[in-house]
Amino acid sequence: MQPWRRKFPLFETGVTMKQRKNSNLSIFVVVFSVFLFGIFMYNEDVKSIAEFPFSTSKPHDVHDEATPITEITTLPVQESIKNSDPIQESIKNADSVQDSVKDVAEPVQEEVSKTEEVKKIELFAATEDEEDVELPPEECDLFTGEWVFDNETHPLYKEDQCEFLTAQVTCMRNGRRDSLYQNWRWQPRDCSLPKFKAKLLLEKLRNKRMMFVGDSLNRNQWESMVCLVQSVVPPGRKSLNKTGSLSVFRVEDYNATVEFYWAPFLVESNSDDPNMHSILNRIIMPESIEKHGVNWKGVDFLVFNTYIWWMNTFAMKVLRGSFDKGDTEYEEIERPVAYRRVMRTWGDWVERNIDPLRTTVFFASMSPLHIKSLDWENPDGIKCALETTPILNMSMPFSVGTDYRLFSVAENVTHSLNVPVYFLNITKLSEYRKDAHTSVHTIRQGKMLTPEQQADPNTYADCIHWCLPGLPDTWNEFLYTRIISRS
């Protein structure tokens, strides 16, 4: 008789004391035991295998996969059955055995599926190379340098590969035909910016919050940062939610958020509604910041700005009283005076609420406008429309109308605080980028410009905001450099 060459069904519906059937049964026991221990070794997390009725070894005997299998296969057939009372009893009820196998197999399969999913995520995120990042010297001035054309490393991401960009900044999708504005890299004079690595930044943001606070230019920079980090995050592991003034981009696998909070003047104003804020008669409360500030507490990286909303009038309207009380009377004061009051209020809030051991604070200087082409000696230009290259003559004196009085206030206040604030001096280097604005390739009042409007850049060109990918990516390279250098 050669029972090992015969094939038997996995489960028998009856058992007799005849030698042939006993042999068949023992073979079933051996095969099934091997199967179970195979499962055990495939996923060591399933600890219940050692106590399963079909195991002939006691739990303390199971050290490796060879031991129990050898003991079973070398025993005589009769002895195997004789010494395995749990097996003999279990086989009397084949349905019970089948249910037991199902109970073990399903958790194993589920665990394997989870493991494979984790491996897929890790594999997706591991596409970046692991070369070391060379940091610039601490004393290097990152903001003095020149724009260098570089179509090998820039742009840092593709417009059509970032689903989170709004129609306001997707210039190529909106009909812009030239793309050279995406290929300019900022080169500091005395050092170099480190290669941008999204995974490295995300590691620094693990279990942390980064928040941009301010106006639509800070929102411009926030969208850039979202696109920079999301490129290494697999689908389904990232999300964007907007609630009131707060927009939150979340990266699940790092438990990290990149957020934007709408507060165009930092302090309370009648322009604080995140949806209905296009108000020409702008009124502020320079000493009132707590309503906004409560949303900034506990954030690990704060990036503030306020500028563009100050520029529609020469004097600022300051409320006498409170919006909550329905007061409407105001006084008008000079722009720099009002700006200084707001910056002092902001500085006081920083010193009262920021723990420098936990939170890093940045303040971004003014993002410039390019309204008059004569500013860069182009008499045939129309605002920033049709500009395709930066101002490359770095020694040429020019002015695009930036209010440097506000720049001085912001710089002085940030440097005078007891809490460290890193001043992002983006103004001058951005003034060279007349080519990088959204111009007529954008939306207005929530709607895409019509062909007729696009043909009238003198009226409709947006020379305030920036295309993405584009200049705000460089601003974020400064943030990235500071964060990875200090943490």
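We number each residue from 1, going along the chain as drawn.
The backbone N, Cα and C atoms fix where each Cβ goes, glycine too.
According to Swiss-Prot, the experimentally introduced change GLY145 to Arg is described as follows: In esk1-1; increased freezing tolerance. Counting every protein chain shown, the number of other Cβ atoms lying within 10 Å of the Cβ of GLY145 (mutagenesis position) is 19. For the recorded site, GLY145 (mutagenesis position), the DSSP three-state label reads strand.
In Swiss-Prot, a mutagenesis experiment is listed as GLY214 to Glu, annotated with the note In esk1-2; increased freezing tolerance. Under the DSSP three-state reduction, GLY214 (mutagenesis position) is assigned to strand. GLY214 (mutagenesis position) is surrounded by 25 other CB atoms, counting those within 10 A of its CB over all protein chains shown.
When other Cβ atoms within 10 Å of the Cβ of ASP215 (mutagenesis position) are tallied across all protein chains shown, the result is 23. In Swiss-Prot, a published mutagenesis experiment is listed as ASP215 to Ala, annotated Almost abolishes transferase activity.
For the published mutagenesis SER216 to Ala, Swiss-Prot gives the following note: Abolishes transferase activity. Within the same chain, the residues at least 6 positions away from SER216 (mutagenesis position) whose Cβ sits under 8 Å from its Cβ are PRO264, ILE308, ILE464, HIS465, listed in sequence order.
Marked as active site, nucleophile by Swiss-Prot on the basis of experimental evidence: SER216.
Listed in sequence order, PHE212, SER247, PHE260, TRP262 are the same-chain residues at least 6 apart in sequence whose CB falls under 8 Å from the CB of ARG219 (mutagenesis position). Recorded in Swiss-Prot as a mutagenesis result, ARG219 to Ala carries the remark: Decreases transferase activity 2-fold.
For the mutagenesis result ASN220 to Ala, the note given in Swiss-Prot is No effect on transferase activity. Long-range Cβ proximity for ASN220 (mutagenesis position), meaning a same-chain Cβ under 8 A and a gap of 6 or more residues, is found for VAL169, SER367, HIS465, TRP466, LEU468, PRO472.
Swiss-Prot documents GLU259 to Lys as a published mutagenesis change and attaches the note In esk1-3; increased freezing tolerance. Taking a C-beta cut-off of under 8 angstroms and a sequence separation of 6 or more, GLU259 (mutagenesis position) has the following same-chain neighbours: ARG209, MET210, MET211, PHE212, TRP222, LEU246, SER247, VAL248, PHE249, VAL299.
The mutagenesis experiment HIS437 to Ala is recorded by Swiss-Prot, whose note states: Decreases transferase activity 3-fold. Neighbour list (HIS437 (mutagenesis position), Cβ cut-off 8 Å, at least 6 residues apart, same chain): HIS370, CYS384, GLU387, ALA461, ASP462, CYS463, ILE464, HIS465, TRP466, CYS467.
Its Cβ placed at the centre, ASP462 (mutagenesis position) has 22 other Cβ atoms within 10 Å. According to Swiss-Prot, the mutagenesis experiment ASP462 to Ala carries this note: Abolishes transferase activity.
According to DSSP, ASP462 (mutagenesis position) sits within a strand segment. Marked as active site, proton donor by Swiss-Prot on the basis of experimental evidence: ASP462.
According to Swiss-Prot, the mutagenesis experiment HIS465 to Ala carries this note: Abolishes transferase activity. Around the Cβ of HIS465 (mutagenesis position), a 10 Å sphere holds 23 further Cβ atoms from the protein chains shown.
Annotation comment: Swiss-Prot describes HIS465 as active site, proton acceptor.
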DSSP-derived structure type at GLU259 (mutagenesis position), helix or strand or else coil: strand
Cα-Cα distance linking GLY145 (mutagenesis position) and ASP215 (mutagenesis position), given in Å to the nearest integer: 27
